[in-house]
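> Dumping the structure here so I can ask a few things about it.
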Amino acid sequence: MFSWLGTDDRRRKDPEVFQTVSEGLKKLYKSKLLPLEEHYRFHEFHSPALEDADFDNKPMVLLVGQYSTGKTTFIRYLLEQDFPGMRIGPEPTTDSFIAVMQGDMEGIIPGNALVVDPKKPFRKLNAFGNAFLNRFVCAQLPNPVLESISVIDTPGILSGEKQRISRGYDFAAVLEWFAERVDRIILLFDAHKLDISDEFSEVIKALKNHEDKMRVVLNKADQIETQQLMRVYGALMWSLGKIVNTPEVIRVYIGSFWSHPLLIPDNRKLFEAEEQDLFRDIQSLPRNAALRKLNDLIKRARLAKVHAYIISSLKKEMPSVFGKDNKKKELVNNLAEIYGRIEREHQISPGDFPNLKRMQDQLQAQDFSKFQPLKSKLLEVVDDMLAHDIAQLMVLVRQEESQRPIQMVKGGAFEGTLHGPFGHGYGEGAGEGIDDAEWVVARDKPMYDEIFYTLSPVDGKITGANAKKEMVRSKLPNSVLGKIWKLADIDKDGMLDDDEFALANHLIKVKLEGHELPNELPAHLLPPSKRKVAE
């Protein structure tokens, strides 16, 4: 009796099994989330329906900034080659959105042709009309960097009302559409002329739901002296603090991202370190792409649930016959109270609600009589997806991540800093002396020997206790000194001879100069007397 109840329970408890994360996301979206979105007209308010290409596409990087901040030059620097449609200059040059993607041959696909290609994730952009599509192209070219990621170049954000209106399409809305679908948003600022216009501020605010994807690049930093750079950096952080309302500080990378000589080379080491950090962040995108798509689907599901509660509440409050227009105005004006009631009744976080002002503007143009009442079954299916199916997919995400190499983006600028003497940190810190014929520690060994013979060596060795008295003078923490001891005690006898003691002091010097210690002792640091022992 009532066997259907048991079947429904079993279905809820046993999540679906998927072969890949991409396949799982597609099936969950189409079977569980899309029906809720369509029932409550989610796509008219927030975001168009997702398609297969949205789940299958490569990670995308969106570049945003005012004109002449170096967005197009940054892409050229990454690729180490020109791309079709590229224009660079001090004036506003890029007047189109350019999707730079991998292709067998160099060429440009115009926007109207691009939005009908089911293999590209841009089909829903046709909603922005011809004014936008005439300013949207895809630049295809064969490049090893583009085998792993795609890059979206955007028009420079201009100051002034005329420039904003004359675009003919909603620039902020287009950027928001891209922001939902990309893996990384890079905001570029020019260190030489730092200025955040009102239009740029509005764009950054429009991207506020995607702070986790945002990174900031302070470009052209080689054009100013160190003292000025500190002031510019401080001014940028202060300005961003007023625009981006998050307690966390957005990561800012300082550098000069082009292939020309540095104008003021004082901060070369800083620029190199910052460039490596940014490259590592971009290189992590393919590895984390599945997790990002899963995260975006969860975010979308939470918004769709809240949207369903809002629409059904408005439907419930509407009279069936008379006074509909007045009631509609009253409900729109009192939307904040409806938000508060839904928040209390359903224990929903305030951060899950859509922007109040924007929602009120959108509701003005809607016919409330066409809204649907609350359908619990649709919400239960989405809750079940979030509670069970997503957990199952998380396991699959970890499996896929573990099978991928750590650095997947290859070629272009990423290749030049990996190998040889121009690799980051080559010949510095523990790598100093890597190409020398002589043991690098031998330079300072006479000084270390003087200390060694004051520590009462027995049979040419000092005890761990005596070595510790000397090593703690460096004021390094015990955890660091313990690692140095482990690296220096090559024969593992718990004592140090003069070569091992000199090596320990060399490693202390490396650490005090701000470099990281290696996990294993490099071959060039092995004392000549110990090289046969190590073999």
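Any Cβ shown, glycine's included, is placed from N, Cα and C.
Straight out of Swiss-Prot:
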BINDING   G65, Q66, Y67, S68, T69, G70, K71, T72, K220, W258  ATP binding site
DOMAIN    55-286  domain 'Dynamin-type G'
DOMAIN    444-532  domain 'EH'
DOMAIN    476-511  domain 'EF-hand'
MUTAGEN   G65 to R  Abolishes ATP-binding and localizes to cytoplasm
MUTAGEN   V203 to P  Greatly reduces oligomerization and interaction with RAB11FIP2
MUTAGEN   K315 to R  Abolishes sumoylation and localization to tubular structures of the ERC, impairs fast recycling activity from the ERC, no effect on homooligomerization; when associated with R-511
MUTAGEN   W485 to A  Abolishes interaction with RAB11FIP2
MUTAGEN   K511 to R  Abolishes sumoylation localization to tubular structures of the ERC, impairs fast recycling activity from the ERC, no effect on homooligomerization;; when associated with R-315
> What residue among the recorded positions K71, K220, K315, K511 has the most other CB atoms lying within 10 A of its CB?
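The residue with the densest Cβ neighbourhood is K71.
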> Take the Cβ of T69 (ATP binding site) and count every other Cβ within 10 Å, whichever protein chain it belongs to.
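Other Cβ atoms within 10 Å of T69 (ATP binding site): 27.
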> Measuring CB to CB from G65 (mutagenesis position), give everything in the same chain under 8 Å that is also at least six residues away in sequence.
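Long-range Cβ contacts: K71, T154, G156, I157, L187, L188, F189, D190, F200.
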> How many of the residues that make up the domain 'EF-hand' (476-511) does DSSP mark as helix, as strand and as coil?
25 helix, 3 strand, 8 coil
> Which chain-mates of W485 (mutagenesis position) that are at least 6 residues away have a CB under 8 A from its CB, listed by sequence?
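W485 (mutagenesis position) has long-range Cβ partners G464, A467, M471, A504.
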> Starting from the Cβ of V203 (mutagenesis position), draw a 10 Å sphere and report how many other Cβ atoms land inside it.
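I get 23 for this one.
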> Tell me which of the recorded positions Y67, T69, V203, K220, K511 ends up closest to K315 (mutagenesis position) in space, Cα to Cα.
V203
> Sorry to bug you, but what's the C-alpha spacing from V203 (mutagenesis position) to K220 (ATP binding site), rounded to the closest Å?
22
> Please give the average pLDDT for the domain 'Dynamin-type G' (55-286) in this predicted model.
86
> What's the longest C-alpha separation between any two of G65, Q66, Y67, S68, T69, G70, K71, T72, K220, W258, the listed ATP-binding residues, in angstrom?
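The two farthest binding residues have Cα atoms 17 Å apart.
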> What kind of secondary structure is G65 (mutagenesis position) part of, going by DSSP in three states?
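Where G65 (mutagenesis position) sits, the three-state DSSP reduction gives strand.
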